[in-house]
Amino acid sequence: MDFWLWPLYFLPVSGALRILPEVKVEGELGGSVTIKCPLPEMHVRIYLCREMAGSGTCGTVVSTTNFIKAEYKGRVTLKQYPRKNLFLVEVTQLTESDSGVYACGAGMNTDRGKTQKVTLNVHSEYEPSWEEQPMPETPKWFHLPYLFQMPAYASSSKFVTRVTTPAQRGKVPPVHHSSPTTQITHRPRVSRASSVAGDKPRTFLPSTTASKISALEGLLKPQTPSYNHHTRLHRQRALDYGSQSGREGQGFHILIPTILGLFLLALLGLVVKRAVERRKALSRRARRLAVRMRALESSQRPRGSPRPRSQNNIYSACPRRARGADAAGTGEAPVPGPGAPLPPAPLQVSESPWLHAPSLKTSCEYVSLYHQPAAMMEDSDSDDYINVPA
């Protein structure tokens with residue numbers, strides 16, 4: 001067998017394994033229900049089928065080909081609403097055997113064209129399952145402190161469900177049955193408008209007015225008793241659930257901002273810590289760089305030590321004068337002949353300062369002391385000599 005034929009064998013299986021959207025519908029015994037189904041864009045056969053428990057196949061209940069199953073003749077109608085993209089199937093005079101699994105679909109093949117799964121549950125009006133169900137209690141660890149608790153909501157016991165049977169719909173005044181122990185009161189059916197204003201005193205209308213109102217209600221097609229009953233129960237459960245979820249939601253509304261605030265504080269602390277560490281690292285690098293620059297400058301200086309200078313010598317800071325000038329001054333003196341007498345001893349002047357002399361100012365002015373030779377110091381009378389003792 002060719003391999004390309006194998007996917008054809010899995011087509012029915014894939015259609016059976018497709019997950020369909022499921023809708024649950026509940027109805028009262030003897031009442032009616034309306035099932036909403038999606039309407040395809042193409043003009044094809046649409047139907048409502050019921051799944052058989054034994055074989056698993058889906059048998060057609062009603063379709064657009066004017067087919068109605070024998071069990072539902074006179075009790076089921078199918079209407080199309082193209083503008084809303086849906087079609088409605090209304091089933092009246094419900095019985096307990098009508099409970100089961102239904103499916104909406106489109107196409108000629110009933111088993112493969114399913115678009116929606118519908119579960120119908122038919123029950124009596126006084127079934128115990130319709131009593132108020134207690135809400136599950138929240139765990140003790142989830143209870144909020146006293147400061148964060150919300151005020152208690154109204155108790156759900158204030159809502160009283162009134163159920164009537166089809167046999168009691170024609171009776172207007174209430175009938176009281178007395179007994180030695182208990183008292184049971186059967187109340188007539190109350191419409192939605194009268195249930196809202198239930199605290200007001202009741203007024204009974206004349207028979208002519210009642211007949212006119214009944215005729216008007218017949219023209220306007222009032223809602224079925226099952227629908228009204230479902231509406232009241234659904235509203236009651238929604239209020240109970242809303243009060244419970246409101247208390248739980250209040251705790252989450254307080255807990256979430258607290259966690260976010262702590263998370264933001266932790267992030268801010270990390271950012272500040274990183275900034276401080278970076279600043280410290282930059283300061284350490286700057287210090288190390290300064291130390292390296294100082295060491296580099298000291299290593300580049302010449303290592304030859306300067307000539308030590310005496311602190312007491314005032315001329316140590318002045319540069320030395322070249323000796324060429326002194327040589328030039330001494331070279332002008334005439335040299336005495338061999339027969340000439342020796343010149344007298346030159347005048348010796350002590351260069352040491354006097355004791356009473358004030359301290360000399362340090363300056364770079366040069367003081368030149370020239371010793372004039374004896375030949376230059378002679379007068380016209382060469383025989384006169386002046387001897388200065390040393």
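A Cβ is built for glycine as well, from the same backbone N, Cα and C atoms used for every other residue.
Don't expect the noted substitutions in this model, because it carries the original residues.
Annotation comment: Swiss-Prot describes 23-123 as domain 'Ig-like'.
Under the three-state DSSP scheme, Arg45 (mutagenesis position) falls in the coil class. The local packing around Arg45 (mutagenesis position), expressed as other Cβ atoms within 10 Å of its Cβ over all shown chains, amounts to 17. Under its mutagenesis annotations, Swiss-Prot gives Arg45 to Ala the following note: Completely abolishes interaction with IgM resulting in impaired IgM internalization.
One mutagenesis experiment catalogued in Swiss-Prot, Phe67 to Ala, is accompanied by this note: Completely abolishes interaction with IgM; when associated with A-69. DSSP assigns Phe67 (mutagenesis position) to coil in the three-state reduction, placing it in neither a helix nor a strand.
Counting Cβ atoms from all protein chains shown, Asn109 (mutagenesis position) has 10 others lying within 10 Å of its own Cβ. Among the sequence features in Swiss-Prot, the mutagenesis site Asn109 to Ala is noted as follows: Displays reduced interaction with IgM; when associated with A-112.
While the structure shown retains the original residue, Swiss-Prot records the mutagenesis experiment Arg112 to Ala with this note: Displays reduced interaction with IgM; when associated with A-109. A coil conformation is recorded for Arg112 (mutagenesis position) in the three-state DSSP classification, outside any helix or strand.
One mutagenesis experiment catalogued in Swiss-Prot, Thr165 to Ala, is accompanied by this note: Impairs O-glycosylation and trafficking to the plasma membrane; when associated with A-164.
Quoted from Swiss-Prot, the note on mutagenesis experiment Thr182 to Ala is: Impairs O-glycosylation and trafficking to the plasma membrane; when associated with A-178, A-179, A-181 and A-185.
Here Swiss-Prot notes a mutagenesis experiment, Thr203 to Ala, with the remark: Does not affect O-glycosylation or trafficking to the plasma membrane.
Where Swiss-Prot documents His253 to Phe as a mutagenesis experiment, the accompanying text is: Enhances receptor capping. A helical conformation is recorded for His253 (mutagenesis position) in the three-state DSSP classification. Using a 10 Å Cβ-Cβ cutoff, His253 (mutagenesis position) registers 10 neighbours.
Mutagenesis annotation in Swiss-Prot: Tyr315 to Phe, described as Does not affect receptor-mediated endocytosis. Abolishes calcium mobilization upon co-ligation of FCMR and CD2; the structure shown retains the original residue.
Quoted from Swiss-Prot, the note attached to the mutagenesis of Tyr385 to Phe states: Abolishes receptor-mediated endocytosis and calcium mobilization upon co-ligation of FCMR and CD2.
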Could you measure between Arg45 (mutagenesis position) and Asn109 (mutagenesis position) for me? Cα positions, answer in whole angstrom.
9
Taking the Cβ of Phe67 (mutagenesis position) as centre, how many other Cβ atoms lie within 10 Å?
12
Quick one: pull the CA-CA distance for Asn109 (mutagenesis position) versus His253 (mutagenesis position), whole Å only.
52
